[in-house]
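Participant: Submitted below is the structure of interest, expressed as structure tokens.
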Amino acid sequence: MAFYPLQIAGLVLGFLGMVGTLATTLLPQWRVSAFVGSNIIVFERLWEGLWMNCIRQARVRLQCKFYSSLLALPPALETARALMCVAVALSLIALLIGICGMKQVQCTGSNERAKAYLLGTSGVLFILTGIFVLIPVSWTANIIIRDFYNPAIHIGQKRELGAALFLGWASAAVLFIGGGLLCGFCCCNRKKQGYRYPVPGYRVPHTDKRRNTTMLSKTSTSYV
């Protein structure tokens, strides 16, 4: 199968994007304490994630607590949870489909066309996963920036962009690149197969027995 390094690079990037998506979903550093104004000197750091919030005080170990009530969560947080969970599931499905489409795996036998379609499907799912990651990450970042510059919000309630958001953006970019490589591999493989013309087979010349018999009879009659 041609363009083999292309599919390997696409699957590796897809795997890295899946790991980054899972880490982004689980990490609590989506919203972190903002050290501005009179809040520059503080003795504690506050992290807020999709599933828990963590507080780290001076000379005290990190303390994390899961959100106790699902109904009390803001709609933006609930939507981000749902989208990130869907993204993790899609990335796992895309990776499994991509593995089935590899040259060494005999799930579809030696059918190169079927393998190319599997890799193309995997690439589309990776791109879709990147979109699902990009939406909640960018939405949360927009809310943080909007509240940060809102003078009506107290300084102690303002937050900054956490490391999980940057990891989410990086994961989405990796997923887009990996999915694009797999889709490109599928297109290149289809073009390659489109240039293959069937080789004409050798046909055994057909002889007409009746014609040969008639010719022989005429020849024998002429000699008589």
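Keep in mind that glycine also has a Cβ here, set from the backbone N, Cα and C atoms.
Original residues fill every noted site, and no substitution is shown.
From a predicted model like this one, the values you see are computed outputs, not experimental measurements.
Swiss-Prot lists Glu44 to Ala among its mutagenesis entries, and the accompanying note reads: Decreased transepithelial resistance and anion selectivity. For the mutagenesis experiment Arg45 to Ala, the note given by Swiss-Prot reads: Decreased transepithelial resistance, no effect on anion selectivity. One mutagenesis experiment catalogued in Swiss-Prot, Arg56 to Ala, is accompanied by this note: No effect on transepithelial resistance, nor on anion selectivity. Elevated permeabilities not only for chloride, but also for sodium and the larger anions, including pyruvate, nitrate and thiocyanate. For the mutagenesis result Arg56 to Thr, the note given in Swiss-Prot is Decreased anion selectivity. Increased permeabilities not only for chloride, but also for sodium and thiocyanate. No effect on transepithelial resistance. In Swiss-Prot, the entry for mutagenesis Arg61 to Ala states: Decreased anion selectivity. No effect on transepithelial resistance. The structure shown retains the original residue. Under the heading of mutagenesis, Swiss-Prot lists Lys65 to Ala and annotates it as follows: Reduced channel formation ability. Increased transepithelial resistance. Loss of anion selectivity in favor of cation selectivity. Annotation of the published mutagenesis Lys65 to Glu in Swiss-Prot: No effect on channel formation ability. Loss of anion selectivity in favor of cation selectivity. No effect on transepithelial resistance; the original residue is retained in the structure shown. Quoted from Swiss-Prot, the note attached to the mutagenesis of Ser68 to Glu states: Increased transepithelial resistance. Loss of anion selectivity in favor of cation (sodium) selectivity. For the mutagenesis result Tyr149 to Ala, the note given in Swiss-Prot is Increased transepithelial resistance. No effect on localization to cell-cell junctions.
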Participant: In whole Å, note down how far the CA of Ser68 (mutagenesis position) lies from the CA of Glu44 (mutagenesis position).
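Facilitator: So the Cα of Ser68 (mutagenesis position) lies 22 Å away from that of Glu44 (mutagenesis position).
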Participant: Filter the mutagenesis positions Arg56, Arg61, Tyr149 down to those whose C-alpha lies within 10 angstroms of the C-alpha of Arg45 (mutagenesis position); answer none if the list is empty.
Facilitator: Arg56
Participant: Quick one: pull the CA-CA distance for Ser68 (mutagenesis position) versus Arg56 (mutagenesis position), whole Å only.
Facilitator: 19
Participant: Which Cβ among the mutagenesis positions (Arg45, Arg56, Arg61, Lys65) has the fewest C-beta neighbours inside 10 Å?
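Facilitator: Each of the mutagenesis positions Arg45, Arg56, Arg61, Lys65 was scored by Cβ atoms within 10 Å; lowest is Arg61.
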Participant: Can you tell me which of the mutagenesis positions Arg56, Arg61, Lys65 is spatially closest to Tyr149 (mutagenesis position)? Compare CA atoms only.
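Facilitator: Sorting the mutagenesis positions by distance from Tyr149 (mutagenesis position), the top entry is Arg56.
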Participant: Can you see whether DSSP assigns Glu44 (mutagenesis position) to helix, strand or coil?
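Facilitator: SS state of Glu44 (mutagenesis position) = strand.
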Participant: Within 10 Å of the Cβ of Glu44 (mutagenesis position), how many other Cβ atoms can be counted across all chains shown?
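Facilitator: Other Cβ atoms found within 10 Å: 11.
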Participant: Per DSSP, to which secondary structure element type does Ser68 (mutagenesis position) belong, with helix, strand and coil as the options?
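Facilitator: Its secondary structure by DSSP: coil.
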